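Trainee: So Swiss-Prot lists these for the protein:
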- Arg146 to Gln: Affects voltage sensitivity (MUTAGEN)
- Arg155 to Gln: Affects voltage sensitivity (MUTAGEN)
- Glu280 to Ala: Drastically more sensitive to Ca(2+) block (MUTAGEN)
- Ile328 to Trp: Increases channel activity (MUTAGEN)
- Arg484 to Gln: Does not exhibited altered current kinetics (MUTAGEN)
- Lys487 to Gln: Does not exhibited altered current kinetics (MUTAGEN)
- Lys504 to Asp or Ala: Decreases channel activity (MUTAGEN)
- Lys505 to Ala: Decreases channel activity (MUTAGEN)
- Asp558 to Ala: Moderately more sensitive to Ca(2+) block (MUTAGEN)
- Arg992 to Gln: Does not affect the voltage sensitivity (MUTAGEN)
- Arg995 to Gln: Does not affect the voltage sensitivity (MUTAGEN)
- Lys1115 to Ala: No effect on the blockage of NALCN pore by Ca(2+) (MUTAGEN)
- Glu1119 to Ala: Moderately more sensitive to Ca(2+) block (MUTAGEN)
Amino acid sequence: MLKRKQSSRVEAQPVTDFGPDESLSDNADILWINKPWVHSLLRICAIISVISVCMNTPMTFEHYPPLQYVTFTLDTLLMFLYTAEMIAKMHIRGIVKGDSSYVKDRWCVFDGFMVFCLWVSLVLQVFEIADIVDQMSPWGMLRIPRPLIMIRAFRIYFRFELPRTRITNILKRSGEQIWSVSIFLLFFLLLYGILGVQMFGTFTYHCVVNDTKPGNVTWNSLAIPDTHCSPELEEGYQCPPGFKCMDLEDLGLSRQELGYSGFNEIGTSIFTVYEAASQEGWVFLMYRAIDSFPRWRSYFYFITLIFFLAWLVKNVFIAVIIETFAEIRVQFQQMWGSRSSTTSTATTQMFHEDAAGGWQLVAVDVNKPQGRAPACLQKMMRSSVFHMFILSMVTVDVIVAASNYYKGENFRRQYDEFYLAEVAFTVLFDLEALLKIWCLGFTGYISSSLHKFELLLVIGTTLHVYPDLYHSQFTYFQVLRVVRLIKISPALEDFVYKIFGPGKKLGSLVVFTASLLIVMSAISLQMFCFVEELDRFTTFPRAFMSMFQILTQEGWVDVMDQTLNAVGHMWAPVVAIYFILYHLFATLILLSLFVAVILDNLELDEDLKKLKQLKQSEANADTKEKLPLRLRIFEKFPNRPQMVKISKLPSDFTVPKIRESFMKQFIDRQQQDTCCLLRSLPTTSSSSCDHSKRSAIEDNKYIDQKLRKSVFSIRARNLLEKETAVTKILRACTRQRMLSGSFEGQPAKERSILSVQHHIRQERRSLRHGSNSQRISRGKSLETLTQDHSNTVRYRNAQREDSEIKMIQEKKEQAEMKRKVQEEELRENHPYFDKPLFIVGREHRFRNFCRVVVRARFNASKTDPVTGAVKNTKYHQLYDLLGLVTYLDWVMIIVTICSCISMMFESPFRRVMHAPTLQIAEYVFVIFMSIELNLKIMADGLFFTPTAVIRDFGGVMDIFIYLVSLIFLCWMPQNVPAESGAQLLMVLRCLRPLRIFKLVPQMRKVVRELFSGFKEIFLVSILLLTLMLVFASFGVQLFAGKLAKCNDPNIIRREDCNGIFRINVSVSKNLNLKLRPGEKKPGFWVPRVWANPRNFNFDNVGNAMLALFEVLSLKGWVEVRDVIIHRVGPIHGIYIHVFVFLGCMIGLTLFVGVVIANFNENKGTALLTVDQRRWEDLKSRLKIAQPLHLPPRPDNDGFRAKMYDITQHPFFKRTIALLVLAQSVLLSVKWDVEDPVTVPLATMSVVFTFIFVLEVTMKIIAMSPAGFWQSRRNRYDLLVTSLGVVWVVLHFALLNAYTYMMGACVIVFRFFSICGKHVTLKMLLLTVVVSMYKSFFIIVGMFLLLLCYAFAGVVLFGTVKYGENINRHANFSSAGKAITVLFRIVTGEDWNKIMHDCMVQPPFCTPDEFTYWATDCGNYAGALMYFCSFYVIIAYIMLNLLVAIIVENFSLFYSTEEDQLLSYNDLRHFQIIWNMVDDKREGVIPTFRVKFLLRLLRGRLEVDLDKDKLLFKHMCYEMERLHNGGDVTFHDVLSMLSYRSVDIRKSLQLEELLAREQLEYTIEEEVAKQTIRMWLKKCLKRIRAKQQQSCSIIHSLRESQQQELSRFLNPPSIETTQPSEDTNANSQDNSMQPETSSQQQLLSPTLSDRGGSRQDAADAGKPQRKFGQWRLPSAPKPISHSVSSVNLRFGGRTTMKSVVCKMNPMTDAASCGSEVKKWWTRQLTVESDESGDDLLDI
């Protein structure tokens, strides 16, 4: 998938300039600068410089004063070194003069700038040491550029052997694509920013105590927690008694104190929208909006914002990065290297018997030096028993380490049983390593990378068992033993190797990420280290943690908000832009790079893809052969076929045993034969056939089959001979024409892609048919012998591929036949086979009735009685939807939906058991499902029938859901205790929405796509679990019992942790109020408790795994980090950072990569080669292309024509786009009736509205109303402008809040039209729209899963008490609220905290033994399973499917002019030509006009009639054949051109290739026949002319008799088809046409030539002349010069019968040619707008 965009050009150019580090010149004066050690020293100095600048902060010097002098010394040294290097380079290169002077080299300028920054930093530090400049002054910001010197350290690794032009092109294209998507993102940010301003405005109304006075707002004035409210009584939240709703801005709070997030004006609004789109803190914004404004506004705004911005638009960003960097990665393949094999080149492989008795390939190094161990030990060491013993010991060691737990404070930790076990295992693995070294020798042992890893573990674990180092950082070596277990599973080992590929690729990305983090941390450090009240950037470790936190997105908004508050109001916008740009780059581009690399590693090599396609086809054929196991079970029973029973014969006669099926076949055959025999007799045929069981049509079919069998062998021989002969004649003609040099006089011209592909096909077929004569092209000598040989080999390979394809096709047919035969045999030999429930007969009336009911479906597709083609009706999409499933399934879908709606009204306080109204839907569902299942079982059987109800997982699920519903309905328990069987039954009942998955075929497909790739997802899960286990074991050994602390921060020791203390309460996260003198924050007294953190601990492996699973989702890891640093030590912060980096960068991107790869594999795109993938993209792109909805320019040069020119001018379009943007800017502040600024803004909007009215009027005048209405965009503009006019009238009449709201709505609707005016925006919007359309069923599937979990959540957690995150907004008290909470969890917003709130257990809650709705306790095990499974399924798998679909659809629009297939320019050119031909804008043209269309095409689609006559004939005949001379659509012609423009051998897949080749062979044969027929007619003409010349004397003698006979005789005509009476009647008209050359007759239909016209509908049943069958005209008659004006009109569809051409053919052709030329020029000037805005009309 990712390699399909690589450029096909190979440039042989010198490698790129490496920058200033290469050798400057051989005769340089200063030689030391060229030494390699100097380059290495300078690179090390660059790293030292970064370290120095990271230490250079006031806080660091305060903690470690000597560092001030250390940094000064280092900087002085570096300054001298780099200055010397700069002077030396200037001396060698020259400063300004010369091509390679110092100033002209970019790298040299960069190095010089770094030296300048170093000087500035040093001078500044001198002033700081001398106390002339304060260390906390902003002058320190001058050091900001210094960390960029890190680039010098890694510049050496950017040496790539690629031509400079190639790199420039790649970077240019990448930049263009990223810029385009940035514009797209900006469009949506602007849209939602405007909507936010107008829908919400400010969030400044809060609940405050009644006695609050202006200027005296403190923490104690606010509600706890701080609550937003609405001043309007009907909407939002109303404050409780004792509080009033007040605007805090009116009470004197500044903007800085109120916080920066909100929708006050457009700038703040865009900032807030970006924060929400990062899915961090968006839900709290929504809750504020719900409290302040009407509820529906908040839900609509924020849910659509998350869906479009966070999921769709941002994923388009990921798609762009994957696509643009795909080409870079392909070019850098030389630098990264390809995946080599697992064994080294020095090793060979041999078969070895494994433990299970099978054989496996084992690498054996023949050159490996043998150790000194005895042979028996060497044999033992190589045995599989020894290997499995060691792995089993590793497993036991891992289990023992995982069993460790915290045993209490008083337990002696040094020498417990776990320590002794660790010592024993360490000794065992030390002995294993010594044995291997003894057997292999140290050199042989160390040569394997696996042995190096084992030796590292042995040394580390040996040091670890030393008592002082036990429970230290050396524990890593112990827990890393688990990695050795990957060797147990070969599948897992291969998968790991495939994903991580060559270490260079992923390793270079990790190094790049780490370097970026260090550089950005150092920059931020120097930017903010002097800011007071900001402790996040005081030292380098703190700065690094903050920037890393932004990279992972967890709490990044808090980092930004704290910094904004600290820097003050003036610098806040600059700081916000800095953090947003860093966040954008880190989260989108950097993470996308990891996904792209993993996808590239999962990509198959090109040469393997076609092989895999063939193998897959073979495998499919093999699987189709076998019947399912449930049917094969009948083969175990003895055969008991049904015998003939004759009831009326006496017992004296013995009836032979004859199978009933044989007797039936015999009787049927006899009746058929008798009927057919009697039919041939003259008299009795009708009477005898009346008594026959078969109809006349069936008899005809039977005779037809008999005849076909009889002539089959003769026909097969004749067909082959005929095809070979015709092809040989055609190829010989082509070669003769090429050799005769018929094209000598014409200038050389670049051939079109159609011509190139046509000649490729000709060459291929000529070789395939065994034509061995030499092919000599014009102007070239004979081919050399080697080239001939390579051609022969190539075409032999093609022949072999052909035979493979045919073999697979035959195999498929045989498998299908075999399967049918097996089924028929079982049906015949086993009387109970295919009998539902072993009771209902196979052909029983009741079963047939059930079948009719079950399989009845809506079918509105009408077929043409003549052609058999399906006609598209007006509402065919609606009809297709109705025909999607059967009527019975539609009924069940409706019943299931109604039942789910009824379940939505259930809650713990309104239960189905006690609410009769809710039971109605329950009864209806069970009754309808009973009827449905009974009908289906009677029609198709339950289990042991071919089409049984239970034949897959869906059937099992149906029966399960039915049984659960039935049991619940019968039982209907009145009291349901918590955690009981009845509650479990209620939870299982919540699976009811999953029925829709089974009923809708597309939903089943989604599930299939999900589960067919389950193996890879399972392997990724194992890898992540292994990673978690390693870190969990380490965490238990280091942090068990150490995280517990007293809740009073002033108490350090456990024995002092008693009594009570006052704890402060957190009031608000958003407000930044400062405490007044003497004021205390609100708080209350609580007892002191020594306890673990609330949400996590590392006291045992289970709890540690849960904590790390939450961290893996990047939620809550900041709290874990802070607790570990605060309670164990700062050095242990490395632990959680390493885990998050591995989990976030590699673990989660692995999930994304694997889900995308599986999606492609299931869709069949993973195995597609580059060419096949491009072809699929092209087909999808052409599907959504439409004809230009642009009417033609008016004929004359009058007023309308001038208007047309003005409205179509690019300047006019850009002006209108700017006016739309200008009007949208008017919505930068909220339009409020009470605000005085609203009136002038509305007045300006009125002016803009009148301008747009003028624009629409001009367009209507220019295009005419009918022409204007053709374009959907014009219709949309007209609608918006009409609404604008209505608004202007209402605004001046009423002038109230509603008119202002309507005005804002009109402007927002107008803002949408920007997308249509910008090509890139339109393309990307189409990507999103097409992705939404294609992912519709995935989104529906997500919603159904959400619904199931919501219903279950109401049952399990409906009454849980409020906690940290379960509150009045987020709870499970009803299905609606549960859906909102689950949608929040999908975005990952604090899902782990909600889970812990739902785990609450006594004594922190009130239990109840009898009913679950009377308790406010949670369910620990239920919450664990519920939330973890939901988060994994939705967030890790389903959302990544959305990414996969968007990545796939984006490739449709990632088209460049370098692409070999049809580009946008080609498509645009075709649209313009189509508009010329389809002058009525109907989207269809008659078949005869296709010739005219093809002749007008230019550029890459041009068909040169002089060189490619045959191709032209093929294309015209293809259109006639496929559409039977009827109308052809825009897409029909485009599809034909696309097939002709590609090499079908490379681009088409198996089935499509076979069908296409068959069609092309047929067309070729038919055209050949027509060509021969026309040639024969010409020969006959010549013969007749000669005969007439030789018989001129006789002719003159009989002239008088001839004149009298001419009125009775028709002129002779040579026809292959029998002419109808109507044709004979019109023969006079036909004979009046003048005789023209054969080329004009076949290939050059002029505008007046009616030869290609369609016949009328009345002639549909009559035999038509095929393409190329031209009647010989009789002797020419005098031609009158009168001509109908209709004939000169291009769009006229007059048939041959209605209009007769009566003018000179040469004059006619010339006049029409000049008219077309004028028309072509006019259309080209008007319609070739450089903006390409109508390329794809939405």
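The backbone N, Cα and C atoms fix where each Cβ goes, glycine too.
Note that this is a predicted model, so its numbers are computed, not measured.
I'd like to know what surrounds each of these features in this structure.
Mentor: DSSP assigns Arg146 (mutagenesis position) to a helix. Cβ-based neighbour count (10 Å, all protein chains) for Arg146 (mutagenesis position) stands at 24.
A sphere of 10 angstroms centred on the C-beta of Arg155 (mutagenesis position) encloses 19 other C-beta atoms. In the three-state DSSP scheme, Arg155 (mutagenesis position) falls into the helix class.
Taken residue by residue with DSSP, Glu280 (mutagenesis position) is part of neither helix nor strand, so it is coil. In this view, Glu280 (mutagenesis position) is surrounded by 20 other Cβ atoms within 10 Å of its Cβ, with every protein chain counted.
In the three-state DSSP scheme, Arg484 (mutagenesis position) is classed as helix. For Arg484 (mutagenesis position), the same-chain residues 6+ apart in sequence whose C-beta sits under 8 angstroms from its C-beta are Leu391, Val394, Glu454, Leu457.
Long-range Cβ neighbours of Lys487 (mutagenesis position) (same chain, at least 6 residues apart, Cβ-Cβ under 8 Å): Leu391, Glu493.
Cβ neighbour count for Lys504 (mutagenesis position): 13 (other Cβ atoms within 10 Å of its Cβ, all protein chains included).
DSSP assigns Lys505 (mutagenesis position) to a helix.
When secondary structure is read from DSSP and collapsed to three states, Asp558 (mutagenesis position) falls in the helix class. Around Asp558 (mutagenesis position), a 10 Å sphere centred on its CB holds 16 further CB atoms from the protein chains shown.
Secondary structure at Arg992 (mutagenesis position), taken from DSSP and collapsed to helix, strand or coil, is helix.
For Arg995 (mutagenesis position), applying a Cβ distance below 8 Å and a minimum sequence separation of six or more within one chain yields Met892, Thr896, Met957, Asp958, Ile961.
Within its own chain, Lys1115 (mutagenesis position) has Glu554, Gly1388, Asp1390, Trp1391, Asn1392 as residues 6 or more apart in sequence whose C-beta sits under 8 angstroms from its own.
Following the DSSP three-state reduction, the secondary structure of Glu1119 (mutagenesis position) is helix.
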Trainee: Would you say which of the mutagenesis positions Lys505, Arg992 has the most Cβ atoms within 10 Å of its own Cβ?
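Mentor: The residue with the most neighbouring Cβ atoms within 10 Å is Arg992.
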Trainee: For Lys505 (mutagenesis position) and Arg155 (mutagenesis position), what Cα-Cα distance in Å is obtained after rounding to a whole number?
Mentor: 17
Trainee: My understanding is the cutoff is Cβ-Cβ under 8 Å with a sequence separation of 6 or more in the same chain; which residues meet that for Glu1119 (mutagenesis position)?
Mentor: Pro1093, Asn1095, Phe1096
Trainee: Out of the mutagenesis positions Arg146, Arg155, Glu280, Asp558, give me the one sitting nearest to Arg992 (mutagenesis position) by CA distance.
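Mentor: Comparing Cα positions, the candidate nearest Arg992 (mutagenesis position) turns out to be Glu280.
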Trainee: Based on Cα distances to Lys504 (mutagenesis position), point out the closest of the mutagenesis positions Arg146, Arg155, Glu280, Asp558.
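Mentor: The answer is Arg155.
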Trainee: How many whole Å apart are the CA atoms of Arg146 (mutagenesis position) and Asp558 (mutagenesis position)?
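Mentor: Between the Cα atoms of Arg146 (mutagenesis position) and Asp558 (mutagenesis position), the distance comes to 27 Å.
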Trainee: Quick check for the class: what is the C-alpha distance, in angstrom and rounded, between Asp558 (mutagenesis position) and Glu280 (mutagenesis position)?
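Mentor: Cα of Asp558 (mutagenesis position) to Cα of Glu280 (mutagenesis position) measures 10 Å after rounding.
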